[in-house]
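This report concerns only the one structure given below.
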Amino acid sequence: MKTFVLHIFIFALVAFASASRDSARKIGSQYDNYATCLAEHSLTEDDIFSIGEVSSGQHKTNHEDTELHKNGCVMQCLLEKDGLMSGADYDEEKMREDYIKETGAQPGDQRIEALNACMQETKDMEDKCDKSLLLVACVLAAEAVLADSNEGA
């Protein structure tokens, strides 16, 4: 029984460490063009918000509008280089396909519904940088809420 409890404890510790590491990671840093987009916008990794900061909404209260805009421009650059955006326009179908591939979501998955809602919420925004950051923030916040509700289930 002690071994079983120890295994549960270790599993919980690893899961917590993994979640903490993910929330500390910078938004967009998993993409191939991350360094290129940072350079194109004369930014360093220190200028980019963390996943945890964005998913919790803290980025909106802890940073100036110019920082928000610059982070959005990096996100737009990444989306455009991956063929998911052209200027301020989404390729919604490609965005869904890439999201499904990246997350392993299946048809009917609430994460896909959240992505669709986030694209709908931001689709009429004209500023491509602000639009991109709002989309990313919306999706990350929805994923955090869904993860919390699944943990409680």
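Positions of Cβ are set from backbone N, Cα and C atoms, glycine also.
According to Swiss-Prot, the naturally occurring change Ser18 to Phe is described as follows: In strain: LP-745/a.
Here Swiss-Prot describes Ser20 to Phe as a natural variant; the accompanying note says: In strain: Pi-72-nmq-24.
The number of other CB atoms found within 10 A of the CB of Arg25 (variant position), across every protein chain shown, is 14. In Swiss-Prot, the entry for natural variant Arg25 to Lys states: In strain: G-72, G-78, G-80, O-40 and Pi-21. The structure shown retains the original residue.
The DSSP secondary structure for Glu45 (variant position) is helix. According to Swiss-Prot, the natural variant Glu45 to Asp carries the annotation: In strain: O-40 and Pi-21.
As a natural variant entry, His69 to Arg appears in Swiss-Prot alongside the note: In strain: O-98. According to its DSSP assignment, His69 (variant position) is helical. Contacts of His69 (variant position) defined by a Cβ separation under 8 A and a same-chain sequence distance of 6+ are given as Asp127, Cys129, Asp130, Leu133, in order along the sequence.
Neighbours of Asn71 (variant position), defined as other CB atoms within 10 A of its CB across all chains, total 28. The annotation that Swiss-Prot gives for the naturally occurring variant Asn71 to Ser reads: In strain: Pu-14c.
For Asp89 (variant position), the Cβ neighbour count at a 10 Å cut-off comes to 11, with all displayed protein chains included. The secondary structure of Asp89 (variant position), as reduced to three states from DSSP, is extended strand. For Asp89 to Gly, Swiss-Prot lists a natural variant annotated as follows: In strain: O-78.
Under natural variants, Swiss-Prot gives Arg111 to Gly with this note: In strain: Pi-3/a. When secondary structure is read from DSSP and collapsed to three states, Arg111 (variant position) falls in the helix class.
Quoted from Swiss-Prot, the note on natural variant Asn116 to Ser is: In strain: BQ-347. For the recorded site, Asn116 (variant position), the DSSP three-state label reads helix.
The number of other CB atoms found within 10 A of the CB of Met119 (variant position), across every protein chain shown, is 17. Natural sequence variation is annotated in Swiss-Prot for Met119 to Ile, with the remark: In strain: O-40, Pi-21 and Pi-78.
Annotation note: Lys128 (variant position) sits in a helical segment as assigned by DSSP. Natural sequence variation is annotated in Swiss-Prot for Lys128 to Arg, with the remark: In strain: P2-50 and P2-68.
In the three-state DSSP scheme, Cys138 (variant position) falls into the helix class. One natural variant named in Swiss-Prot is Cys138 to Arg, and its note says In strain: LP-728.
Summarising the environment of Asn150 (variant position), the number of other Cβ atoms within 10 Å of its Cβ, over all protein chains shown, is 9. Secondary structure from DSSP puts Asn150 (variant position) in a helix. Natural sequence variation is annotated in Swiss-Prot for Asn150 to Ile, with the remark: In strain: B-26/a.
For Glu151 to Lys, Swiss-Prot lists a natural variant annotated as follows: In allele b1 and allele b2; causes a decreased net negative charge and observed lower mobility.
Candidate variant positions: Arg25, Asn71, Arg111, Lys128, Cys138. Nearest to Asn150 (variant position) by Cα distance: Arg111. Taking Cα separation as the measure, Met119 (variant position) is nearest to Cys138 of the variant positions Arg25, Glu45, Arg111, Cys138. Counting only same-chain residues at least 6 apart in sequence, those with a Cβ under 8 Å from the Cβ of Arg111 (variant position) are Tyr99, Thr103, Ala105, Ala142, Glu143, Leu146.
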